[in-house]
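K.L.:
Got a structure for you, questions after.
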Amino acid sequence: MTEIVADKTVEVVKNAIETADGALDLYNKYLDQVIPWQTFDETIKELSRFKQEYSQAASVLVGDIKTLLMDSQDKYFEATQTVYEWCGVATQLLAAYILLFDEYNEKKASAQKDILIKVLDDGITKLNEAQKSLLVSSQSFNNASGKLLALDSQLTNDFSEKSSYFQSQVDKIRKEAYAGAAAGVVAGPFGLIISYSIAAGVVEGKLIPELKNKLKSVQNFFTTLSNTVKQANKDIDAAKLKLTTEIAAIGEIKTETETTRFYVDYDDLMLSLLKEAAKKMINTCNEYQKRHGKKTLFEVPEV
């Protein structure tokens, strides 16, 4: 009977640690890396590079899009920081949990139970906070997607050959070309006519087609960005769904942990299983914190 109780305790405790570790591992390997933020940083810089290539109306939309993308990134990293904080607490608690196996008694068993419940409680709290931050991040992506649709329509109008914006760009090219032709004249009125003819050929045959190609490349850039933002929004939604499942699993195992008797006679194999589960989660925490810039990692107790 005692052995059955011990087996049950080991199963519950091991499952509790592994469930928390699994949620963290999911965040570490999937949720936290789902968006290629380096690409987005480069894209945000590109938004500024194109600022001379669209109308005032389009410029306002581009400014809104840039703000929304930066807001989304801020909230995403806020979620990352929340999980980082959980790791900081969990590593210390789990190290204390492992050390309590030395000269094991009922008081230490009770302390271990409190520790595990604390780890699970903090996990639920921090992952829920991360979930909320991801929701806001997703909403910003969604809003940016809507703005990009409006921008596409605006650019289509701007870049139409009949639009006032396109004509203003053509007029600017012609003015600069003809001014340059006039400045270069040395052969009297006939020279001016010839220079203007050459300028007209350059404008119509080269500069205006180049303008069309440049404007087309700008529109293609924003079309690609629109597709990227839509995919990012889908990825975050999928991440939130996975996280919801993990939070629910931690909640269930926490309830079971609270009702489990911890002070039982463990054999060496049982002790090894529990210690290894705790050490594995400490290592997962270390891996997560290292990837986010922590230089000095928590040492796993050798007991």
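The backbone N, Cα and C atoms fix where each Cβ goes, glycine too.
Found this in Swiss-Prot, in case it helps:
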- TYR97 to His: Strongly reduces cytotoxic activity (MUTAGEN)
- ASN157 to His: Strongly reduces cytotoxic activity (MUTAGEN)
- TYR165 to Cys: Strongly reduces cytotoxic activity (MUTAGEN)
- LYS175 to Arg: In strain: CH9802 (VARIANT)
- GLY201 to Ala: In strain: CH9802 (VARIANT)
K.L.:
With DSSP assignments reduced to helix, strand and coil, which class does LYS175 (variant position) get?
P.N.:
helix
K.L.:
Could you measure between TYR97 (mutagenesis position) and LYS175 (variant position) for me? Cα positions, answer in whole angstrom.
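P.N.:
LYS175 (variant position) has its Cα 78 Å from the Cα of TYR97 (mutagenesis position).
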K.L.:
Here the mutagenesis positions are TYR97, TYR165; which one has the lowest number of other Cβ atoms no more than 10 Å from its Cβ?
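P.N.:
If we count Cβ atoms within 10 Å for the mutagenesis positions TYR97, TYR165, the smallest count is at TYR165.
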K.L.:
Within 10 angstroms of the C-beta of ASN157 (mutagenesis position), what count of other C-beta atoms is obtained when all protein chains are considered?
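P.N.:
Here the count is 16.
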K.L.:
Between the Cα atoms of ASN157 (mutagenesis position) and TYR165 (mutagenesis position), what distance do you get, rounded to the nearest Å?
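P.N.:
The separation of the Cα atoms works out to 9 Å.
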K.L.:
Per DSSP, to which secondary structure element type does ASN157 (mutagenesis position) belong, with helix, strand and coil as the options?
P.N.:
helix
K.L.:
Rounded to the nearest Å, what's the C-alpha distance separating TYR165 (mutagenesis position) and LYS175 (variant position)? Just drop the number here, would you?
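P.N.:
Cα to Cα, TYR165 (mutagenesis position) and LYS175 (variant position) are separated by 15 Å.
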K.L.:
Let's check the environment of LYS175 (variant position): how many other CB atoms sit within 10 Å of its CB?
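P.N.:
Around the Cβ of LYS175 (variant position), 11 other Cβ atoms lie within 10 Å.
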